[in-house]
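*Asks:* According to Swiss-Prot, the record shows the following:
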- ARG71 to Glu: Reduced ability to fold GNAL (MUTAGEN)
- ARG75 to Glu: Strongly reduced ability to fold GNAL (MUTAGEN)
- ASN123 to Ala: Strongly reduced ability to fold GNAL (MUTAGEN)
- PHE126 to Ala: Slightly reduced ability to fold GNAL (MUTAGEN)
- PHE163 to Ala: Does not affect ability to fold GNAL (MUTAGEN)
- ARG166 to Ala: Reduced ability to fold GNAL (MUTAGEN)
- GLU400 to Ala: Reduced ability to fold GNAL (MUTAGEN)
- ALA453 to Trp: Does not affect ability to fold GNAL (MUTAGEN)
Amino acid sequence: MDEERALYIVRAGEAGAIERVLRDYSDKHRATFKFESADEDKRKKLCEGIFKVLVKEVPTTCQVSCLEVLRILSRDKKILVPVTTKENMQILLRLAKLHESDDSLEKVSEFPVIVESLKCLCNIVFNSQMAQQLSLELNLAAKLCNLLRKCKDRKFINDIKCFDLRLLFVLSLLHTDIRSQLRYELQGLPLLTQILESAFSIKWTDEYESAIDHNGPPLSPQETDCAIEALKALFNVTVDSWKVHKESDSHQFRVMAAVLRHCLLIVGPTEDKTEELHSNAVNLLSNVPVSCLDVLICPLTHEETAQEAATLDELPSDKTTEKDTALKNSTMVYNGMNMEAIHVLLNFMEKRIDKGSSYREGLTPVLSLLTECSRAHRNIRKFLKDQVLPPLRDVTNRPEVGSTVRNKLVRLMTHVDLGVKQIAAEFLFVLCKERVDSLLKYTGYGNAAGLLAARGLLAGGRGDNWYSEDEDTDTEEYKNAKPKEELLKPMGLKPDGTITPLEEALSQYSVIEETSSDTD
(Lines of atoms letter the chains of each structure in order from A and count residues from 1; the text may use other names and numbers.)
(Lines give C-alpha, C1' and ligand atoms only; values in the text may rest on other atoms or scores of the structure.)
Protein backbone atom coordinates (compact mmCIF):
# COMPACT_ATOMS: atom_id res chain seq x y z
CA MET A 1 0.00 0.00 0.00
CA ASP A 2 2.90 2.35 0.81
CA GLU A 3 4.49 1.75 -2.59
CA GLU A 4 1.18 2.29 -4.41
CA ARG A 5 0.54 5.64 -2.72
CA ALA A 6 4.14 6.80 -3.22
CA LEU A 7 4.08 5.74 -6.88
CA TYR A 8 0.86 7.69 -7.51
CA ILE A 9 2.34 10.89 -6.04
CA VAL A 10 5.69 10.44 -7.81
CA ARG A 11 3.96 10.08 -11.18
CA ALA A 12 1.45 12.90 -10.81
CA GLY A 13 2.51 15.18 -7.97
CA GLU A 14 4.65 18.29 -7.79
CA ALA A 15 8.07 18.44 -6.08
CA GLY A 16 6.75 19.36 -2.62
CA ALA A 17 4.23 16.50 -2.54
CA ILE A 18 6.84 14.04 -3.87
CA GLU A 19 9.28 15.09 -1.17
CA ARG A 20 6.70 14.65 1.61
CA VAL A 21 5.45 11.22 0.53
CA LEU A 22 8.96 9.88 -0.04
CA ARG A 23 10.16 11.25 3.30
CA ASP A 24 7.29 9.41 5.00
CA TYR A 25 8.16 6.21 3.10
CA SER A 26 11.84 6.55 4.06
CA ASP A 27 11.04 7.12 7.74
CA LYS A 28 8.81 4.05 7.80
CA HIS A 29 11.19 1.69 5.98
CA ARG A 30 14.57 2.99 7.16
CA ALA A 31 15.34 -0.31 8.90
CA THR A 32 13.68 -2.57 6.29
CA PHE A 33 15.96 -5.13 4.66
CA LYS A 34 13.46 -7.83 3.70
CA PHE A 35 10.61 -7.00 1.35
CA GLU A 36 7.30 -8.65 0.47
CA SER A 37 7.51 -10.43 -2.88
CA ALA A 38 3.88 -9.51 -3.62
CA ASP A 39 4.84 -5.83 -3.95
CA GLU A 40 7.93 -6.45 -6.08
CA ASP A 41 6.43 -5.03 -9.28
CA LYS A 42 5.29 -1.87 -7.47
CA ARG A 43 8.78 -1.32 -6.09
CA LYS A 44 10.28 -1.66 -9.58
CA LYS A 45 7.87 0.96 -10.91
CA LEU A 46 8.59 3.22 -7.94
CA CYS A 47 12.33 3.04 -8.73
CA GLU A 48 11.64 3.91 -12.37
CA GLY A 49 9.45 6.83 -11.26
CA ILE A 50 12.17 8.13 -8.93
CA PHE A 51 14.76 8.14 -11.72
CA LYS A 52 12.35 10.18 -13.86
CA VAL A 53 12.07 12.74 -11.05
CA LEU A 54 15.86 12.91 -10.63
CA VAL A 55 16.39 14.06 -14.23
CA LYS A 56 14.12 17.05 -13.64
CA GLU A 57 14.99 20.38 -12.07
CA VAL A 58 13.71 19.78 -8.54
CA PRO A 59 14.88 21.25 -5.20
CA THR A 60 17.85 19.66 -3.44
CA THR A 61 15.65 18.48 -0.56
CA CYS A 62 13.42 16.62 -3.03
CA GLN A 63 16.48 14.99 -4.62
CA VAL A 64 17.66 13.82 -1.20
CA SER A 65 14.25 12.27 -0.43
CA CYS A 66 14.24 10.49 -3.81
CA LEU A 67 17.73 9.11 -3.24
CA GLU A 68 16.97 7.96 0.32
CA VAL A 69 14.05 5.87 -0.93
CA LEU A 70 16.11 4.56 -3.86
CA ARG A 71 18.82 3.49 -1.41
CA ILE A 72 16.27 1.58 0.66
CA LEU A 73 14.72 -0.09 -2.40
CA SER A 74 18.16 -1.04 -3.78
CA ARG A 75 18.59 -3.44 -0.86
CA ASP A 76 16.28 -5.78 -2.81
CA LYS A 77 18.32 -7.47 -5.57
CA LYS A 78 15.22 -8.58 -7.48
CA ILE A 79 14.06 -5.09 -8.42
CA LEU A 80 17.44 -3.90 -9.70
CA VAL A 81 17.44 -5.81 -13.00
CA PRO A 82 15.06 -3.50 -14.91
CA VAL A 83 16.25 -0.23 -13.33
CA THR A 84 20.01 -0.80 -13.61
CA THR A 85 20.61 0.75 -17.02
CA LYS A 86 23.45 2.84 -18.35
CA GLU A 87 21.19 5.90 -18.43
CA ASN A 88 20.16 5.50 -14.80
CA MET A 89 23.74 4.86 -13.67
CA GLN A 90 24.81 8.07 -15.41
CA ILE A 91 22.08 9.97 -13.55
CA LEU A 92 23.56 8.80 -10.24
CA LEU A 93 27.10 9.58 -11.39
CA ARG A 94 26.06 13.12 -12.27
CA LEU A 95 24.38 13.66 -8.89
CA ALA A 96 27.45 12.25 -7.10
CA LYS A 97 29.71 14.73 -8.95
CA LEU A 98 31.36 11.81 -10.73
CA HIS A 99 30.22 12.77 -14.23
CA GLU A 100 32.51 15.66 -15.11
CA SER A 101 36.13 15.91 -14.06
CA ASP A 102 35.98 19.69 -13.62
CA ASP A 103 33.00 19.75 -11.23
CA SER A 104 33.84 21.61 -8.04
CA LEU A 105 32.73 20.87 -4.49
CA GLU A 106 32.04 24.42 -3.42
CA LYS A 107 28.26 24.25 -2.92
CA VAL A 108 27.73 22.90 0.58
CA SER A 109 23.99 22.56 -0.14
CA GLU A 110 24.82 19.82 -2.69
CA PHE A 111 26.75 17.65 -0.24
CA PRO A 112 23.71 15.65 1.01
CA VAL A 113 22.82 14.82 -2.62
CA ILE A 114 26.38 13.66 -3.32
CA VAL A 115 26.45 11.49 -0.19
CA GLU A 116 23.06 9.87 -0.88
CA SER A 117 24.01 9.23 -4.51
CA LEU A 118 27.19 7.47 -3.40
CA LYS A 119 25.20 5.38 -0.90
CA CYS A 120 22.82 4.33 -3.69
CA LEU A 121 25.74 3.40 -5.93
CA CYS A 122 27.28 1.30 -3.14
CA ASN A 123 24.08 -0.74 -2.79
CA ILE A 124 23.38 -1.02 -6.50
CA VAL A 125 26.92 -2.01 -7.49
CA PHE A 126 27.14 -4.56 -4.69
CA ASN A 127 23.76 -6.16 -5.47
CA SER A 128 23.67 -6.00 -9.28
CA GLN A 129 25.99 -7.78 -11.72
CA MET A 130 24.73 -5.49 -14.49
CA ALA A 131 25.77 -2.45 -12.43
CA GLN A 132 29.20 -4.02 -11.90
CA GLN A 133 29.67 -4.38 -15.66
CA LEU A 134 28.46 -0.83 -16.25
CA SER A 135 30.94 0.39 -13.62
CA LEU A 136 33.76 -1.00 -15.75
CA GLU A 137 32.28 0.50 -18.92
CA LEU A 138 31.81 3.92 -17.31
CA ASN A 139 35.30 3.84 -15.73
CA LEU A 140 33.80 4.42 -12.30
CA ALA A 141 37.04 3.71 -10.40
CA ALA A 142 38.85 6.59 -12.15
CA LYS A 143 35.94 8.94 -11.42
CA LEU A 144 35.99 7.97 -7.74
CA CYS A 145 39.74 8.63 -7.51
CA ASN A 146 39.21 12.03 -9.11
CA LEU A 147 36.53 12.88 -6.54
CA LEU A 148 38.87 11.78 -3.74
CA ARG A 149 41.51 14.22 -4.97
CA LYS A 150 38.95 17.01 -4.70
CA CYS A 151 38.18 15.91 -1.15
CA LYS A 152 41.81 15.82 -0.03
CA ASP A 153 42.46 17.95 3.06
CA ARG A 154 38.80 19.00 3.16
CA LYS A 155 37.70 17.71 6.57
CA PHE A 156 34.19 19.16 6.29
CA ILE A 157 33.30 16.71 3.51
CA ASN A 158 34.30 13.52 5.33
CA ASP A 159 30.96 11.85 4.51
CA ILE A 160 31.61 12.23 0.78
CA LYS A 161 35.11 10.85 1.21
CA CYS A 162 33.88 7.94 3.34
CA PHE A 163 31.29 6.66 0.85
CA ASP A 164 33.60 7.29 -2.09
CA LEU A 165 36.13 5.02 -0.36
CA ARG A 166 33.45 2.45 0.43
CA LEU A 167 32.44 2.28 -3.23
CA LEU A 168 36.11 1.91 -4.23
CA PHE A 169 36.38 -0.96 -1.75
CA VAL A 170 33.30 -2.68 -3.20
CA LEU A 171 34.55 -2.29 -6.78
CA SER A 172 38.05 -3.56 -5.97
CA LEU A 173 36.56 -6.44 -4.01
CA LEU A 174 34.42 -7.60 -6.93
CA HIS A 175 36.87 -7.03 -9.82
CA THR A 176 40.53 -8.00 -9.97
CA ASP A 177 40.90 -5.77 -13.06
CA ILE A 178 39.93 -2.74 -10.98
CA ARG A 179 42.52 -3.68 -8.34
CA SER A 180 45.20 -3.62 -11.01
CA GLN A 181 43.86 -0.35 -12.46
CA LEU A 182 43.85 1.28 -9.02
CA ARG A 183 47.36 0.09 -8.23
CA TYR A 184 49.13 1.08 -11.43
CA GLU A 185 47.06 3.33 -13.70
CA LEU A 186 45.30 5.42 -11.05
CA GLN A 187 48.15 5.52 -8.50
CA GLY A 188 45.79 4.30 -5.82
CA LEU A 189 48.54 3.38 -3.35
CA PRO A 190 49.89 6.93 -2.80
CA LEU A 191 46.39 8.44 -3.12
CA LEU A 192 44.83 6.24 -0.45
CA THR A 193 47.90 6.59 1.76
CA GLN A 194 47.50 10.38 1.59
CA ILE A 195 43.85 9.97 2.60
CA LEU A 196 45.06 8.14 5.72
CA GLU A 197 47.65 10.83 6.43
CA SER A 198 44.90 13.45 6.24
CA ALA A 199 42.54 11.46 8.50
CA PHE A 200 45.28 11.02 11.12
CA SER A 201 46.64 14.60 10.74
CA ILE A 202 50.15 13.18 10.51
CA LYS A 203 53.16 15.47 11.00
CA TRP A 204 56.37 13.89 9.75
CA THR A 205 59.54 14.26 11.84
CA ASP A 206 61.69 12.14 9.52
CA GLU A 207 61.28 10.26 6.25
CA TYR A 208 59.40 7.39 7.89
CA GLU A 209 58.70 8.77 11.38
CA SER A 210 55.72 10.78 12.57
CA ALA A 211 55.07 12.79 15.72
CA ILE A 212 52.83 10.94 18.19
CA ASP A 213 50.84 12.95 20.72
CA HIS A 214 49.88 10.40 23.37
CA ASN A 215 47.88 13.03 25.24
CA GLY A 216 46.00 14.23 22.17
CA PRO A 217 42.26 13.75 21.61
CA PRO A 218 40.97 10.56 19.98
CA LEU A 219 39.98 10.50 16.32
CA SER A 220 36.49 11.78 15.58
CA PRO A 221 33.88 9.22 14.45
CA GLN A 222 33.99 10.65 10.90
CA GLU A 223 37.80 10.49 10.70
CA THR A 224 37.77 6.95 12.06
CA ASP A 225 35.18 5.77 9.53
CA CYS A 226 37.13 7.37 6.67
CA ALA A 227 40.34 5.73 7.83
CA ILE A 228 38.69 2.30 8.10
CA GLU A 229 37.27 2.55 4.57
CA ALA A 230 40.66 3.66 3.22
CA LEU A 231 42.39 0.75 4.96
CA LYS A 232 39.92 -1.72 3.45
CA ALA A 233 40.36 -0.27 -0.04
CA LEU A 234 44.16 -0.32 0.35
CA PHE A 235 43.99 -3.96 1.40
CA ASN A 236 42.38 -4.88 -1.93
CA VAL A 237 44.83 -2.76 -3.90
CA THR A 238 47.86 -4.38 -2.24
CA VAL A 239 46.53 -7.91 -1.77
CA ASP A 240 49.34 -9.55 -3.79
CA SER A 241 52.12 -7.12 -2.91
CA TRP A 242 53.88 -9.39 -0.42
CA LYS A 243 54.52 -11.86 -3.25
CA VAL A 244 55.50 -9.54 -6.09
CA HIS A 245 56.66 -5.94 -5.85
CA LYS A 246 59.22 -3.79 -7.59
CA GLU A 247 62.20 -2.39 -5.74
CA SER A 248 61.01 1.07 -6.78
CA ASP A 249 57.82 0.46 -4.78
CA SER A 250 59.72 -0.02 -1.51
CA HIS A 251 59.64 3.67 -0.62
CA GLN A 252 55.87 3.87 -1.02
CA PHE A 253 55.35 0.70 1.02
CA ARG A 254 57.58 2.07 3.76
CA VAL A 255 55.58 5.30 3.83
CA MET A 256 52.39 3.27 4.11
CA ALA A 257 53.88 1.10 6.88
CA ALA A 258 54.92 4.27 8.75
CA VAL A 259 51.35 5.59 8.45
CA LEU A 260 50.08 2.26 9.79
CA ARG A 261 52.50 2.49 12.70
CA HIS A 262 50.96 5.88 13.51
CA CYS A 263 47.52 4.27 13.20
CA LEU A 264 48.40 1.63 15.80
CA LEU A 265 49.48 4.30 18.28
CA ILE A 266 46.27 6.36 18.21
CA VAL A 267 42.75 5.60 19.37
CA GLY A 268 39.27 6.05 17.99
CA PRO A 269 36.20 7.53 19.68
CA THR A 270 35.29 4.22 21.36
CA GLU A 271 37.09 1.02 22.32
CA ASP A 272 35.19 -0.95 19.66
CA LYS A 273 36.10 1.57 16.95
CA THR A 274 39.74 1.48 18.05
CA GLU A 275 39.77 -2.30 17.75
CA GLU A 276 38.15 -2.13 14.30
CA LEU A 277 40.69 0.47 13.20
CA HIS A 278 43.64 -1.56 14.48
CA SER A 279 42.22 -4.78 13.02
CA ASN A 280 42.13 -3.28 9.54
CA ALA A 281 45.64 -1.88 10.04
CA VAL A 282 46.87 -5.38 10.94
CA ASN A 283 45.22 -6.85 7.84
CA LEU A 284 46.89 -4.24 5.63
CA LEU A 285 50.30 -4.70 7.28
CA SER A 286 50.06 -8.36 6.27
CA ASN A 287 50.16 -7.21 2.63
CA VAL A 288 53.28 -5.09 3.08
CA PRO A 289 56.52 -6.78 1.93
CA VAL A 290 58.24 -7.95 5.10
CA SER A 291 61.45 -6.12 4.15
CA CYS A 292 59.54 -2.83 4.46
CA LEU A 293 58.23 -3.52 7.96
CA ASP A 294 61.45 -2.30 9.57
CA VAL A 295 59.79 1.13 9.90
CA LEU A 296 57.44 -0.27 12.56
CA ILE A 297 60.31 0.30 14.98
CA CYS A 298 62.49 3.41 15.09
CA PRO A 299 65.43 4.76 17.11
CA LEU A 300 64.58 6.64 20.28
CA THR A 301 64.56 10.42 20.01
CA HIS A 302 66.88 12.47 22.23
CA GLU A 303 63.97 13.20 24.58
CA GLU A 304 63.00 9.51 24.78
CA THR A 305 66.63 8.51 25.38
CA ALA A 306 66.89 10.99 28.26
CA GLN A 307 63.63 9.70 29.72
CA GLU A 308 64.83 6.11 29.38
CA ALA A 309 68.05 6.99 31.23
CA ALA A 310 66.06 8.06 34.30
CA THR A 311 65.63 4.93 36.42
CA LEU A 312 62.68 4.14 38.66
CA ASP A 313 64.91 4.42 41.74
CA GLU A 314 65.62 8.06 40.94
CA LEU A 315 61.94 8.95 41.24
CA PRO A 316 60.55 9.98 44.66
CA SER A 317 58.56 7.29 46.43
CA ASP A 318 55.39 9.39 46.35
CA LYS A 319 55.50 9.78 42.55
CA THR A 320 53.46 6.66 41.79
CA THR A 321 52.08 7.93 38.47
CA GLU A 322 55.54 8.89 37.19
CA LYS A 323 56.89 5.48 38.20
CA ASP A 324 54.08 3.72 36.38
CA THR A 325 54.77 5.79 33.27
CA ALA A 326 58.51 5.09 33.41
CA LEU A 327 57.86 1.37 33.88
CA LYS A 328 55.45 1.36 30.94
CA ASN A 329 57.96 3.18 28.72
CA SER A 330 60.76 0.79 29.69
CA THR A 331 58.74 -2.20 28.47
CA MET A 332 58.39 -0.60 25.03
CA VAL A 333 62.10 -0.02 24.44
CA TYR A 334 64.61 -2.58 23.25
CA ASN A 335 68.22 -2.05 22.20
CA GLY A 336 67.66 1.69 21.82
CA MET A 337 64.61 1.19 19.60
CA ASN A 338 61.03 2.38 20.18
CA MET A 339 58.86 -0.76 20.22
CA GLU A 340 55.48 0.87 20.88
CA ALA A 341 53.85 -0.40 17.69
CA ILE A 342 55.05 -3.98 18.29
CA HIS A 343 53.79 -3.75 21.86
CA VAL A 344 50.36 -2.67 20.56
CA LEU A 345 50.34 -5.62 18.14
CA LEU A 346 51.22 -8.00 20.97
CA ASN A 347 48.42 -6.64 23.17
CA PHE A 348 46.03 -6.84 20.21
CA MET A 349 46.99 -10.49 19.71
CA GLU A 350 46.41 -11.31 23.38
CA LYS A 351 42.98 -9.65 23.35
CA ARG A 352 42.02 -11.74 20.33
CA ILE A 353 43.15 -14.90 22.14
CA ASP A 354 41.12 -13.93 25.21
CA LYS A 355 37.97 -13.55 23.08
CA GLY A 356 38.03 -17.30 22.58
CA SER A 357 36.21 -17.32 19.24
CA SER A 358 36.71 -16.61 15.52
CA TYR A 359 40.41 -17.36 15.83
CA ARG A 360 40.91 -18.00 12.12
CA GLU A 361 39.54 -14.58 11.08
CA GLY A 362 40.51 -12.55 14.13
CA LEU A 363 43.75 -14.05 15.42
CA THR A 364 45.68 -15.62 12.54
CA PRO A 365 46.38 -12.30 10.70
CA VAL A 366 48.16 -10.71 13.67
CA LEU A 367 49.95 -13.95 14.56
CA SER A 368 51.17 -14.32 10.96
CA LEU A 369 52.31 -10.70 10.94
CA LEU A 370 54.28 -11.05 14.18
CA THR A 371 55.80 -14.32 12.96
CA GLU A 372 57.07 -12.81 9.70
CA CYS A 373 58.33 -9.67 11.47
CA SER A 374 60.21 -11.83 13.97
CA ARG A 375 61.73 -14.00 11.26
CA ALA A 376 62.97 -11.03 9.23
CA HIS A 377 63.90 -8.42 11.87
CA ARG A 378 66.19 -9.39 14.75
CA ASN A 379 65.26 -6.55 17.13
CA ILE A 380 61.56 -7.33 16.78
CA ARG A 381 62.16 -11.03 17.44
CA LYS A 382 64.31 -10.39 20.50
CA PHE A 383 61.80 -7.89 21.93
CA LEU A 384 58.91 -10.33 21.41
CA LYS A 385 60.99 -13.15 22.91
CA ASP A 386 61.49 -11.07 26.06
CA GLN A 387 57.76 -10.35 26.25
CA VAL A 388 56.36 -13.77 25.31
CA LEU A 389 59.10 -16.18 26.45
CA PRO A 390 60.95 -14.51 29.34
CA PRO A 391 63.55 -16.56 31.27
CA LEU A 392 61.78 -19.69 32.47
CA ARG A 393 61.33 -19.77 36.25
CA ASP A 394 58.09 -21.69 36.67
CA VAL A 395 59.19 -25.28 36.07
CA THR A 396 56.56 -26.95 38.26
CA ASN A 397 53.46 -26.26 36.14
CA ARG A 398 52.76 -27.58 32.68
CA PRO A 399 53.47 -25.04 29.88
CA GLU A 400 49.78 -24.76 28.93
CA VAL A 401 48.69 -24.04 32.52
CA GLY A 402 48.52 -20.38 33.51
CA SER A 403 47.49 -16.93 32.30
CA THR A 404 50.67 -15.62 30.67
CA VAL A 405 50.92 -14.98 26.94
CA ARG A 406 53.16 -18.05 26.69
CA ASN A 407 50.55 -20.24 28.39
CA LYS A 408 47.82 -18.96 26.08
CA LEU A 409 49.89 -19.58 22.93
CA VAL A 410 50.91 -23.06 24.08
CA ARG A 411 47.24 -23.95 24.56
CA LEU A 412 46.62 -22.88 20.96
CA MET A 413 49.25 -25.39 19.77
CA THR A 414 46.67 -28.15 20.31
CA HIS A 415 43.66 -26.19 19.01
CA VAL A 416 41.13 -28.08 16.86
CA ASP A 417 41.56 -25.61 13.99
CA LEU A 418 44.63 -26.74 12.04
CA GLY A 419 45.43 -23.24 10.75
CA VAL A 420 45.32 -21.70 14.23
CA LYS A 421 47.39 -24.54 15.68
CA GLN A 422 50.05 -24.23 12.99
CA ILE A 423 50.51 -20.46 13.15
CA ALA A 424 50.66 -20.42 16.99
CA ALA A 425 53.34 -23.13 16.94
CA GLU A 426 55.21 -21.39 14.12
CA PHE A 427 55.29 -18.10 16.04
CA LEU A 428 56.79 -19.73 19.13
CA PHE A 429 59.22 -21.75 17.00
CA VAL A 430 60.51 -18.57 15.34
CA LEU A 431 60.89 -16.86 18.73
CA CYS A 432 63.01 -19.88 19.71
CA LYS A 433 65.13 -19.32 16.56
CA GLU A 434 63.70 -22.57 15.18
CA ARG A 435 65.66 -24.65 17.68
CA VAL A 436 63.88 -27.78 18.80
CA ASP A 437 65.42 -27.96 22.28
CA SER A 438 64.48 -24.34 22.96
CA LEU A 439 60.91 -24.89 21.76
CA LEU A 440 60.58 -27.99 23.97
CA LYS A 441 61.88 -26.01 26.92
CA TYR A 442 59.01 -23.52 26.68
CA THR A 443 56.16 -25.65 25.32
CA GLY A 444 56.78 -29.28 26.25
CA TYR A 445 57.16 -32.18 23.84
CA GLY A 446 53.47 -33.10 23.67
CA ASN A 447 52.40 -29.62 22.63
CA ALA A 448 55.21 -29.27 20.09
CA ALA A 449 54.86 -32.75 18.55
CA GLY A 450 52.55 -31.62 15.74
CA LEU A 451 54.93 -28.93 14.48
CA LEU A 452 57.99 -31.14 14.85
CA ALA A 453 56.35 -34.03 13.01
CA ALA A 454 55.31 -31.75 10.15
CA ARG A 455 58.90 -30.48 9.83
CA GLY A 456 60.60 -33.84 10.32
CA LEU A 457 62.26 -32.67 13.54
CA LEU A 458 60.96 -35.23 16.05
CA ALA A 459 64.52 -36.41 16.62
CA GLY A 460 65.70 -32.87 17.37
CA GLY A 461 67.69 -30.30 15.42
CA ARG A 462 66.62 -26.95 14.07
CA GLY A 463 64.74 -25.30 11.20
CA ASP A 464 66.16 -24.03 7.94
CA ASN A 465 66.47 -20.32 8.76
CA TRP A 466 69.62 -18.73 10.18
CA TYR A 467 69.53 -16.69 13.38
CA SER A 468 72.21 -14.83 15.32
CA GLU A 469 74.10 -16.41 18.23
CA ASP A 470 73.99 -15.00 21.77
CA GLU A 471 74.89 -16.05 25.28
CA ASP A 472 73.14 -18.69 27.41
CA THR A 473 70.29 -17.33 29.54
CA ASP A 474 68.96 -20.45 31.31
CA THR A 475 67.67 -19.70 34.81
CA GLU A 476 68.87 -21.63 37.86
CA GLU A 477 65.34 -23.03 38.27
CA TYR A 478 65.44 -24.45 34.77
CA LYS A 479 68.98 -25.81 35.12
CA ASN A 480 67.98 -27.68 38.28
CA ALA A 481 64.89 -29.13 36.62
CA LYS A 482 66.56 -29.91 33.31
CA PRO A 483 68.03 -33.36 34.18
CA LYS A 484 64.54 -34.64 34.93
CA GLU A 485 63.19 -32.99 31.82
CA GLU A 486 65.80 -34.63 29.59
CA LEU A 487 64.21 -38.02 30.27
CA LEU A 488 60.96 -36.79 28.77
CA LYS A 489 62.53 -35.55 25.57
CA PRO A 490 62.40 -37.74 22.47
CA MET A 491 64.86 -40.62 22.81
CA GLY A 492 66.05 -40.40 19.21
CA LEU A 493 65.55 -42.66 16.21
CA LYS A 494 67.50 -45.65 14.97
CA PRO A 495 68.44 -45.93 11.27
CA ASP A 496 65.50 -48.29 10.75
CA GLY A 497 63.06 -45.67 12.08
CA THR A 498 62.36 -47.24 15.50
CA ILE A 499 62.69 -45.30 18.76
CA THR A 500 65.86 -45.75 20.82
CA PRO A 501 65.15 -47.95 23.91
CA LEU A 502 64.97 -46.18 27.27
CA GLU A 503 67.97 -48.09 28.68
CA GLU A 504 70.17 -46.96 25.79
CA ALA A 505 68.96 -43.36 26.15
CA LEU A 506 69.77 -43.41 29.89
CA SER A 507 73.29 -44.68 29.27
CA GLN A 508 73.84 -41.98 26.65
CA TYR A 509 72.43 -39.31 28.93
CA SER A 510 74.95 -40.06 31.70
CA VAL A 511 77.83 -38.90 29.48
CA ILE A 512 76.12 -35.93 27.79
CA GLU A 513 77.14 -32.52 29.08
CA GLU A 514 74.38 -30.39 30.49
CA THR A 515 74.02 -27.64 27.92
CA SER A 516 71.39 -25.26 26.69
CA SER A 517 71.11 -23.90 23.17
CA ASP A 518 68.46 -21.35 24.06
CA THR A 519 70.26 -18.04 23.84
CA ASP A 520 68.04 -15.05 23.71
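A Cβ is built for glycine as well, from the same backbone N, Cα and C atoms used for every other residue.
Every position carries its original residue.
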*Asks:* For ALA453 (mutagenesis position), list the number of other Cβ atoms lying within 10 Å of its Cβ atom.
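*Replies:* For ALA453 (mutagenesis position), the count of other Cβ atoms within 10 Å is 10.
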*Asks:* Do any residues at least six apart in sequence from PHE126 (mutagenesis position), in the same chain, have a Cβ closer than 8 Å to its Cβ, and if so which, in order?
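*Replies:* The list for PHE126 (mutagenesis position) reads VAL170, LEU174, given in order along the sequence.
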*Asks:* Could you round the CA separation between PHE163 (mutagenesis position) and ASN123 (mutagenesis position) to a whole angstrom and send it over?
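*Replies:* Rounded to a whole number, the Cα-Cα distance is 11 Å.
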*Asks:* Rounded to the nearest angstrom, how far is the Cα of ALA453 (mutagenesis position) from the Cα of GLU400 (mutagenesis position)?
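*Replies:* Here the two Cα atoms are 20 Å apart.
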*Asks:* Can you give me the Cα-Cα distance between ARG166 (mutagenesis position) and ARG75 (mutagenesis position) in Å, rounded to a whole number?
*Replies:* 16
*Asks:* Ranking the mutagenesis positions ARG75, ARG166 by other Cβ atoms within 10 Å, which is at the bottom?
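*Replies:* Sparsest of the mutagenesis positions ARG75, ARG166 by Cβ contacts within 10 Å: ARG75.
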*Asks:* What whole-number Å value do you get for the CA-CA distance of ARG71 (mutagenesis position) and ASN123 (mutagenesis position)?
*Replies:* 7
*Asks:* 10 Å Cβ neighbour count around GLU400 (mutagenesis position)?
*Replies:* 18
*Asks:* Under 8 Å Cβ-Cβ from ASN123 (mutagenesis position), six or more apart in the same chain: what's there?
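*Replies:* In sequence order, ARG71, SER74, ARG75 meet the Cβ cut-off.
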